[in-house]
Structures are given as C-alpha cells and as structure tokens.
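Natural variation at this site is recorded by Swiss-Prot as THR2 to Ala, annotated: In strain: Isolate RMR 24. A natural variant is reported in Swiss-Prot for this position, VAL42 to Ala, and the note states: In strain: Isolate Jorg 37. Listed in Swiss-Prot is the natural variant ILE78 to Val, annotated as follows: In strain: Isolate Jorg 64. The heme b b562 binding site feature in Swiss-Prot is assigned to HIS83, HIS182; the stated evidence is similarity to another entry. Sequence annotations record features per position, and here Swiss-Prot assigns heme b b566 binding site to HIS97, HIS196 based on similarity to another entry. Quoted from Swiss-Prot, the note on natural variant THR158 to Asn is: In strain: Isolate YLE357. Here Swiss-Prot describes PHE183 to Tyr as a natural variant; the accompanying note says: In strain: Isolate Jorg 33. Here the residue is the original one, while Swiss-Prot reports the natural variant LEU185 to Met with the comment In strain: Isolate RMR 24. Looking at Swiss-Prot, you'll find the natural variant PRO186 to Thr noted as follows: In strain: Isolate YLE74. Per Swiss-Prot, natural variant VAL195 to Ile is noted as: In strain: Isolate RMR 44. As annotated by Swiss-Prot, ubiquinone binding site applies to HIS201. Looking at Swiss-Prot, you'll find the natural variant PHE234 to Leu noted as follows: In strain: Isolate Jorg 64. Under its natural variant entries, Swiss-Prot includes GLY251 to Asp with the note: In strain: Isolate Jorg 64. Looking at Swiss-Prot, the entry for natural variant THR316 to Ala says: In strain: Isolate Jorg 37. Natural variation at this site is recorded by Swiss-Prot as MET324 to Ile, annotated: In strain: Isolate 00-016A-8EBC and Isolate RMR 24. Among the natural variants in Swiss-Prot is MET324 to Thr, noted as: In strain: Isolate YLE199. Swiss-Prot gives this note for the natural variant HIS345 to Tyr: In strain: Isolate 00-016A-8EBC, Isolate RMR 24 and Isolate YLE199.
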Amino acid sequence: MTNIRKTHPLMKIMNNSFIDLPAPSNISSWWNFGSLLGACLVIQIITGLFLAMHYTADTTTAFSSVTHICRDVNQGWIIRYLHANGASMFFLCLFLHVGRGMYYGSFTLTETWNIGIILLFTVMATAFMGYVLPWGQMSFWGATVITNLLSAIPYMGTDLVEWIWGGFSVDKATLTRFFAFHFILPFVILALVMVHLLFLHETGSNNPLGIPSESDKIPFHPYYTIKDLLGLMFLLITLMILVLFSPDLLGDPDNYMPANPLSTPPHIKPEWYFLFAYAILRSIPNKLGGVLALVMSILILAIIPMLQTAKQRSMTFRPLSQIMFWILTADLLILTWIGGQPVEHPFVTIGQVASILYFSLILIIMPTVSLFENKMLKW
C-alpha cells in the first residue's frame, strides 16, 4: 500500500516540499537561513498575535497598553521581548540569506530572486510599522521622518503624505492604520514565501560550487531536516540569550518615553537593521535624491542578475570577486555604524564615501573584476 503522505492531496504537497524533495548533496550551512527565516516568521506571527490581544491602537492608550503587557500580563514581558528581538534575528537571517545568494550566484534563479526582493521590501515595511506601535518618542518621530520622505515625490508628494497620515500630522488615524497593516502584512509575507518556494522548487536549489546537481541529489528528510534543526537550535539559543539577558540591547532608550509631538529627540534613528539605508539617505544633501538612493540601495539587488559577467556562477573559485564581496560587506557594516551617528564631521564624509563605494562596487567594480577573472581563466 502506498504511503498516505504520497497520495493525500494536501500531504503530497508537504511531502514534495519538505520530505522527498531532491536536494543537492553538498549544500552548506549557508543554506540553513531559508528555514530559519520561516521559523522567525512563525515566532513573529505567534508572539504578535498574543501581543495584539492586549494592545490598543489609540494614541492615548498605546504606550500604556505596552507597559501593561510587560507588567501585568502573564509572561507578557517575554512575549513582547521575543517579538522585538525576534525582528532583529529575522533581519540578521535575511541579510545573511541575501549575502549567500550574492556570493554563490543564486540570483541566476531570477524568479526566486525577484520574489525575494519583494519579500525584503514587505518585511521592511512591516518592521517599520511595528516600530511605530509602542508610541514612544522614537516611534512617533521615526514615523514622522520616514513618512515625510514621500513628500519629496514631485507634484503629488504632500497629498500622498497627508493621505497616509490620515490628517495633517502623525496622529490617531496613522497609528490605527499602521496597526491594521502591521497585522495583515505578515500573512501577505506568508503567501509570498509560498510563491518564493514554488519558484525555487521549479528549478531546485543552487549549491556552493554553482554547478548543476541533477546527477547527485539526496532526499531532504532526514539529511537536511536534521541540519535545519541544528540551525534552529542555534537561532533559538541566540534569541533567548538576547531576550533573557539584555532585551533592550538593540532598542532605543528614547522609546521608553511616551510620544511627545512638542519635543524632538536629539538623534532620530531607526532600528539597527535600517541604519545602512538611513546612512545612504542622509549622505545625499537633496531630499528627492536621498529618497531615490534609499530605494535604490535595496532595488539594486534586482539588477544584479543583469550585471553577472562572470563565466562561473559561484564565487567559490573567484578570489578577486571574493575580496570585493567582503569589501562590500565591510562597507555595509560601516554604513550601519554611520547611520547611528549624529550628522556632523567626520561622520557625514565617511557616510558619503561609503555610499559611493556601495553603489560603485555593485554596479561597476564587481562586474569589471569578473571580466578580469574570465581573462585569467585563459592564462
């Protein structure tokens, strides 16, 4: 008799996706991040659901309701900190996942890559709106500054900003709609993840050598299920250490002050995972130019497949490209650091140099180096 998991319409889909899926025999731990991101999403949806049971999306009570969750709700503090730090782990895994894709040439699977970029934008939008909900000083001013950027759009900018605000400033209407969007978007992300996996399973995974692996596949279960469980264990241990020992390490102290439209914090800055983009935004003196650079800093990922000049897919055997890749990584770390610094000398100059280097590396330097490596293959 055939196993039910191979015949039942629903279980058959699960089986072909997570059990009998033929996977390359040599994928390394860098391929763990997909499952870790799935785990992060599940953690965020579950903790978020429990937070939403006690949260009130109203300017007068939002801050108090978050305090109430931490003080009065059973295990409320751990749910709140799991959700806040879970977002940090989510973005850490996202950046490593995208970096893996760039290093090993996974962007040649263009459909999967493009859905991934849409996912990245959606997750960033969700995280931004979630940061506004506690209605602390940084929540309010972050919302004001970031939504205000849309006013740089010619002709319709101001109308667009007021439409998003639901009034003439960030107020009750803004908070209510942000909560509504923050609640619904994770389910949109869930749907996009399914599309992401659908496209991935059309072609099969890439591998560290960047070569076809049809001739040497192994079943996903038990080999990669156990490997993913090991990665998940590391993720959960890291998350729990963060939550239980220093839950506010990655947060901003200003957000423990209730939102006050009459008092601007000395340094308005987003959470750490947006700092690199924020630094690029600030490095351009022109408002519209800054907004375009901000959007392009992520959207540039979409043109990476077109900039592929190398004859080898992966960077495994391309030492010069490897050096450029790690310079790009260092550059992003510098931008992250600069995004959290005040707008003064020498940080402004460092930010401008790092921003120019970021775009130059992706658009000019890395494709040129790849061409040079193609020549080296003939020597």
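Yeah, the Cβs are placed from backbone N, Cα and C, and that goes for glycine too.
Sequence features annotated in Swiss-Prot and their locations in the structure.
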residue: VAL42; record: variant position; DSSP class: helix
residue: ILE78; record: variant position; DSSP class: helix
residue: HIS83; record: heme b b562 binding site; DSSP class: helix
residue: HIS97; record: heme b b566 binding site; DSSP class: helix
residue: THR158; record: variant position; DSSP class: helix
residue: LEU185; record: variant position; DSSP class: helix
residue: HIS196; record: heme b b566 binding site; DSSP class: helix
residue: HIS201; record: ubiquinone binding site; DSSP class: helix
residue: GLY251; record: variant position; DSSP class: coil
residue: MET324; record: variant position; DSSP class: helix
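The variant positions under consideration are ILE78, LEU185. Their Cβ neighbour counts within 10 Å are lowest for ILE78.
For VAL42 (variant position), no same-chain residue that is 6 or more apart in sequence has a Cβ closer than 8 Å to its Cβ.
Here the Cα atom of HIS196 (heme b b566 binding site) is found 25 Å from that of THR316 (variant position). Most other Cβ atoms within 10 A: among the variant positions PHE183, PHE234, that distinction falls to PHE183. Each of the variant positions VAL195, MET324 was scored by the number of other CB atoms within 10 Å of its CB, and the largest score is that of MET324.
ILE78 (variant position) has HIS182 as its nearest neighbour among the binding-site residues HIS97, HIS182, HIS201, going by CA to CA distance. A simple way to gauge crowding: the CB of HIS97 (heme b b566 binding site) has 20 other CB atoms within 10 angstroms, across all the protein chains here. Within the set of binding-site residues HIS83, HIS97, HIS182, HIS201, the entry lying nearest in space to HIS345 (variant position) is HIS97 (CA atoms). Listed in sequence order, TYR104, PRO208, LEU209, GLY210 are the same-chain residues at least 6 apart in sequence whose CB falls under 8 Å from the CB of THR316 (variant position). For the recorded positions HIS182, HIS345, the greatest number of Cβ atoms within 10 Å around a candidate Cβ is found at HIS182. A 10 Å cutoff on Cβ-Cβ distances gives THR158 (variant position) a total of 13 other Cβ atoms nearby, all chains included. Sparsest Cβ environment among the binding-site residues HIS83, HIS196, HIS201 (other Cβ atoms counted within 10 Å): HIS201.
Straight-line distance linking the Cα atoms of HIS83 (heme b b562 binding site) and GLY251 (variant position), rounded to a whole number, equals 12 Å.
For VAL195 (variant position), the nearest neighbour among the listed binding-site residues (HIS97, HIS182, HIS201), judged by C-alpha distance, is HIS201. Within the same chain, residues at least six positions away from PRO186 (variant position) with a Cβ under 8 Å of its Cβ are LEU41, GLN44, ILE45, GLY48, THR126.
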